[in-house]
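Asker: My questions will all concern the structure given below.
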Amino acid sequence: MAQRDYVRRSQPAPSRRKKSTSRKKQRNLPAVSPAMVAIAAAVLVTFIGGLYFITHHKKEESETLQSQKVTGNGLPPKPEERWRYIKELESRQPGVRAPTEPSAGGEVKTPEQLTPEQRQLLEQMQADMRQQPTQLVEVPWNEQTPEQRQQTLQRQRQAQQLAEQQRLAQQSRTTEQSWQQQTRTSQAAPVQAQPRQSKPASSQQPYQDLLQTPAHTTAQSKPQQAAPVARAADAPKPTAEKKDERRWMVQCGSFRGAEQAETVRAQLAFEGFDSKITTNNGWNRVVIGPVKGKENADSTLNRLKMAGHTNCIRLAAGG
């Protein structure tokens, strides 16, 4: 019995046609053209030749540069400028020069060579250097505790007392120096008068021996008379050393309202002055003190004026 291929018969006709057409297309595809191959080979050859030429040309340039460097010995040309310090060294004269200052612009001059204005300025600078440095007053600030504020106020008082003591000591020294100068001048006057009077006594000695004794008595009486003058000059010294022991108050305002007095007191406390408010007959007075001695009160007033409180006045503690 003959076998039949049922599978091939079962496949549809279009699928058979598709397979046959695809095989025909694969057979009909053209091969790579020889012209394209030749162009690609030419491009590749030119690229390789260009690379070779570039590398070879660089080597030649490096060889020429090396030859130029060898011929030049590797040194730059000499500068044409002749430096100024060489001329100064050639024309320098031996000897020690006086120091110069860039601000002055010349040699240091002696006091005889200075102008009157320069001398005045020099004397002023020397006087400023002799003065004692000013001590800055420590001002209590708002964030301080009451104990710290009290400590700062105590330090201020101690500093004021020290400054006052130094000032009084300086005054006493000046008075002593002036007193010593006066005593020296008073002692020198009778010593100069004594030889003047001894000359006529010696001239009269060969003629009148009796007149010799009065001359000595007169010469001796004058130094004795000069002694009371010196004692009389000693008298002003204890009066100058006496101090004002009274107590004074410094008033910086009198207000009807308590708020104004508190603001003034706060300003004084901020600037380092210990003040208080006293009420009398409806008036609120801002006072500082009591301060012992008129000089201390005056110094407090001066410091208040420097701080800007010009309306402060000095009052007696009982007034």
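Heads up, the Cβ atoms here are built off N, Cα and C, so glycines get one too.
Substituted residues are absent from this model; it holds the original ones throughout.
Keep in mind that this is a model prediction, so the values were computed, not measured.
Here Swiss-Prot flags 242-316 as domain 'SPOR'. One mutagenesis experiment named in Swiss-Prot is Gln251 to Ala, and its note says Reduces septal localization by a factor of at least 3. Among the mutagenesis entries in Swiss-Prot is Cys252 to Ala, noted as: Severely reduces stability of the protein. The note that Swiss-Prot attaches to the published mutagenesis Ser254 to Glu is: Binds peptidoglycan poorly. For the published mutagenesis Thr263 to Asp, Swiss-Prot gives the following note: Intermediate localization defects. Under its mutagenesis annotations, Swiss-Prot gives Trp283 to Ala the following note: Reduces septal localization by a factor of at least 3. Here Swiss-Prot describes Arg285 to Ala as a published mutagenesis experiment; the accompanying note says: Reduces septal localization by a factor of at least 3. Binds peptidoglycan poorly. Here the residue is the original one, but Swiss-Prot notes a mutagenesis experiment at this spot, Cys312 to Ala: Severely reduces stability of the protein.
Are these features on the surface or tucked inside, and what touches them?
Answerer: This prediction places the mean pLDDT of the domain 'SPOR' (242-316) at 87.
According to its DSSP assignment, Gln251 (mutagenesis position) is in a strand.
The Cβ of Cys252 (mutagenesis position) has 22 other Cβ atoms within 10 Å, all protein chains considered.
Counting every protein chain shown, 16 other Cβ atoms lie within 10 Å of the Cβ of Ser254 (mutagenesis position).
DSSP assigns Thr263 (mutagenesis position) to a helix.
Taking Cβ-Cβ distances under 8 Å and a sequence gap of 6 or more within the same chain, the neighbours of Trp283 (mutagenesis position) are Ser254, Phe255, Arg256.
Counting every protein chain shown, the number of other Cβ atoms lying within 10 Å of the Cβ of Arg285 (mutagenesis position) is 18.
Under the DSSP three-state reduction, Cys312 (mutagenesis position) is assigned to coil, being neither helix nor strand.
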Asker: Quick one: among the mutagenesis positions Gln251, Thr263, which has the most Cβ atoms sitting within 10 Å of its own Cβ?
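Answerer: Top count of Cβ atoms within 10 Å goes to Gln251.
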Asker: Please report the DSSP secondary structure of Trp283 (mutagenesis position), reduced to three states.
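Answerer: DSSP call for Trp283 (mutagenesis position): strand.
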Asker: Within its own chain, what residues at least 6 apart in sequence put their Cβ under 8 Å from the Cβ of Cys312 (mutagenesis position), listed in sequence order?
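Answerer: Non-local contacts for Cys312 (mutagenesis position): Val250, Gln251, Cys252, Ile288, Leu301, Leu304, Lys305.
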Asker: If I take the alpha carbons of Arg285 (mutagenesis position) and Thr263 (mutagenesis position), what is the distance between them in whole Å?
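Answerer: With distance taken Cα to Cα, Thr263 (mutagenesis position) is 12 Å from Arg285 (mutagenesis position).
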